[in-house]
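Peer 1: Pasting a structure here, questions to come.
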Amino acid sequence: MEGSLEREAPAGALAAVLKHSSTLPPESTQVRGYDFNRGVNYRALLEAFGTTGFQATNFGRAVQQVNAMIEKKLEPLSQDEDQHADLTQSRRPLTSCTIFLGYTSNLISSGIRETIRYLVQHNMVDVLVTTAGGVEEDLIKCLAPTYLGEFSLRGKELRENGINRIGNLLVPNENYCKFEDWLMPILDQMVMEQNTEGVKWTPSKMIARLGKEINNPESVYYWAQKNHIPVFSPALTDGSLGDMIFFHSYKNPGLVLDIVEDLRLINTQAIFAKCTGMIILGGGVVKHHIANANLMRNGADYAVYINTAQEFDGSDSGARPDEAVSWGKIRVDAQPVKVYADASLVFPLLVAETFAQKMDAFMHEKNED
């Protein structure tokens with residue numbers, strides 16, 4: 001009896017390890033990565049992300065979601081729908097999908113600025129939302145460069161040398177001095193126009209004015225004002241722009257920025273859109289400002305988040321798209337995607353697989369307009 005037991009594995013262990021599987025649905029996707037025996041083909045490599053698993057698969061789903069936005073956007077409007085374009089109170093022509101793009105300031109500090117500028121230059125998005133740094137860093141780069149450094153550089157030594165660190169990017173403090181010299185006369189002019197012409201300034205009007213004044217095609221906001229793409233920044237004073245406005249208020253007080261008018265305008269963009277898509281890089285105010293505008297239409301039809309934030313602390317930055325569904329900020333029948341990744345790595349690849357592939361279609365739309 002003892003010999004027999006030694007020759008047979010325990011039945012309970014066998015049952016636990018070799019448990020029977022239910023059959024998966026026939027449409028289930030098999031995991032398969034890119035085969036480099038095919039040579040180096042970057043399009044095929046990025047397409048293979050979709051079946052690789054983990055965040056690579058989320059990236060593949062984000063590509064599908066953004067392409068769905070674009071396909072909808074390029075659909076022609078009926079004549080009746082086109083006549084209601086003025087309801088958005090925007091100078092932009094209404095399309096079949098209004099795309100909101102939000103991004104945090106560090107992405108403009110980085111080389112993602114050039115990716116965002118490409119989208120704005122070619123009229124591929126309709127509404128921008130960013131923070132103060134997301135505006136000023138673009139303008140400052142037109143005046144002086146940002147440099148690569150190291151995450152490990154010591155703050156004490158950098159401060160002694162007048163160098164500011166943004167992750168592994170370095171911004172000489174002299175850049176902000178040049179920004180002040182450029183900005184102060186514009187603020188003087190804005191105050192004069194407010195007092196003599198009755199101009200009612202808002203953050204979006206101010207950003208458009210700065211984009212016009214910088215007059216540099218390397219700038220995101222040069223192209224935004226040129227293409228009538230509104231830029232909303234409800235926290236416009238939270239950065240160097242705010243510092244300069246503060247200093248200017250002593251020299252030439254009285255400038256007023258009306259955020260209520262901008263609130264009406266961004267919400268109106270969502271309310272009267274045929275459908276909407278959200279692409280949000282990072283979290284915080286840019287993420288929620290776009291999502292809350294889309295609440296006014298019972299949610300966005302398409303949504304892609306790219307950030308590294310987690311939801312366990314209850315922050316809006318880390319909240320998954322499904323939380324936004326519960327608030328009515330994304331529609332219940334939508335298929336939103338969150339990619340848990342650094343946007344500086346992922347976003348250019350996403351644009352390469354989506355907007356950049358549709359360049360000819362966007363150029364055709366522009367020529368027709």
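Using the three backbone atoms N, Cα and C, a Cβ is placed for every residue, glycine included.
None of the noted substitutions appears here; every position holds its original residue.
The following feature annotations were taken from Swiss-Prot:
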type	residues	note
ACT_SITE	LYS329	active site, nucleophile
BINDING	105-109, 131-133, GLU137, ASP238, GLY283, 308-309, 342-343	NAD(+) binding site
BINDING	GLU136, GLU137, ASP243, HIS288, GLY314, SER315, ASP316, GLU323, ALA324, VAL325, SER326, TRP327, GLY328, LYS329	spermidine binding site
MUTAGEN	ASN106 to Ala	Strongly reduced NAD and spermidine binding. Reduced activity
MUTAGEN	SER109 to Ala	Strongly reduced spermidine binding. Reduced activity
MUTAGEN	ASP238 to Ala	Strongly reduced NAD binding. Strongly reduced formation of covalent intermediate
MUTAGEN	ASP243 to Ala	Reduces spermidine binding by 98%. Strongly reduced formation of covalent intermediate
MUTAGEN	ASP313 to Ala	Strongly reduced NAD binding
MUTAGEN	SER317 to Ala	Strongly reduced NAD binding. No effect on enzyme activity
MUTAGEN	GLU323 to Ala	Reduces spermidine binding by 98%. Strongly reduced formation of covalent intermediate
MUTAGEN	LYS329 to Ala or Arg	Loss of covalent intermediate formation and deoxyhypusine synthesis
Peer 1: Nearest to GLY328 (spermidine binding site) by Cα distance: which of the recorded positions ASP238, GLY283, ASP313 is it?
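Peer 2: With Cα distances computed to GLY328 (spermidine binding site), the winner among ASP238, GLY283, ASP313 is GLY283.
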Peer 1: Secondary structure at ALA309 (NAD(+) binding site) (DSSP, helix/strand/coil)?
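Peer 2: Looking at the DSSP assignment, ALA309 (NAD(+) binding site) belongs to neither helix nor strand, so coil.
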Peer 1: Based on DSSP, name the secondary structure state of ALA132 (NAD(+) binding site): helix, strand or coil.
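Peer 2: For ALA132 (NAD(+) binding site) - judged by DSSP and reduced to three states - the answer is helix.
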Peer 1: Can you tell me the CA-to-CA distance separating SER109 (mutagenesis position) and GLU137 (NAD(+) binding site), as a whole number of Å?
Peer 2: 6
Peer 1: Do me a favour and check the Cα-Cα span between GLY314 (spermidine binding site) and ASP243 (mutagenesis position); whole Å is fine.
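Peer 2: GLY314 (spermidine binding site) and ASP243 (mutagenesis position) have their Cα atoms 31 Å apart.
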Peer 1: In whole Å, how far is SER105 (NAD(+) binding site) from GLU136 (spermidine binding site) when you measure between their Cα atoms?
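Peer 2: On Cα coordinates alone, these residues lie 9 Å apart.
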Peer 1: Using Cβ atoms only, which residues of the same chain lie under 8 Å from LYS329 (mutagenesis position) while being at least 6 residues apart in sequence?
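Peer 2: Within the chain, LYS329 (mutagenesis position) has Cβ neighbours under 8 Å at ALA291, ASN292, ASN294, LEU295, GLY299, ALA300.
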Peer 1: Among all the protein chains here, how many other CB atoms are within 10 A of the CB of GLU137 (NAD(+) binding site)?
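Peer 2: Taking all protein chains shown, GLU137 (NAD(+) binding site) has 27 Cβ neighbours within 10 Å.
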Peer 1: Given the recorded positions GLU136, ASP243, ASP313, ASP316, GLU323, which one's Cβ is surrounded by the fewest other Cβ atoms within 10 Å?
Peer 2: ASP313
Peer 1: Near ASN106 (mutagenesis position), which residues of its own chain have a C-beta under 8 A away, given they sit six or more steps off in sequence?
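Peer 2: Looking at Cβ-Cβ distances below 8 Å from ASN106 (mutagenesis position), excluding near sequence neighbours, one finds GLY133, ILE166, GLY167, GLY282.
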Peer 1: Name the one residue among SER105, ASP243, ALA309, GLU323, SER326 whose Cα is closest in three-dimensional space to that of SER317 (mutagenesis position); these are the recorded positions.
Peer 2: ALA309
Peer 1: Let me make sure I understand the span of the spermidine site: among GLU136, GLU137, ASP243, HIS288, GLY314, SER315, ASP316, GLU323, ALA324, VAL325, SER326, TRP327, GLY328, LYS329, what is the greatest distance between any two Cα atoms, in Å?
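Peer 2: Looking at GLU136, GLU137, ASP243, HIS288, GLY314, SER315, ASP316, GLU323, ALA324, VAL325, SER326, TRP327, GLY328, LYS329 as a set, their Cα atoms extend up to 38 Å apart.
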Peer 1: What whole-number Å value do you get for the CA-CA distance of ASP238 (mutagenesis position) and ALA132 (NAD(+) binding site)?
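Peer 2: ASP238 (mutagenesis position) and ALA132 (NAD(+) binding site) have their Cα atoms 6 Å apart.
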Peer 1: Per residue, counting other C-beta atoms within 10 angstroms of the C-beta, which of the binding-site residues ALA132, ALA309, ALA324, ALA343 reaches the highest number?
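Peer 2: Of the binding-site residues ALA132, ALA309, ALA324, ALA343, the most buried by Cβ count within 10 Å is ALA324.
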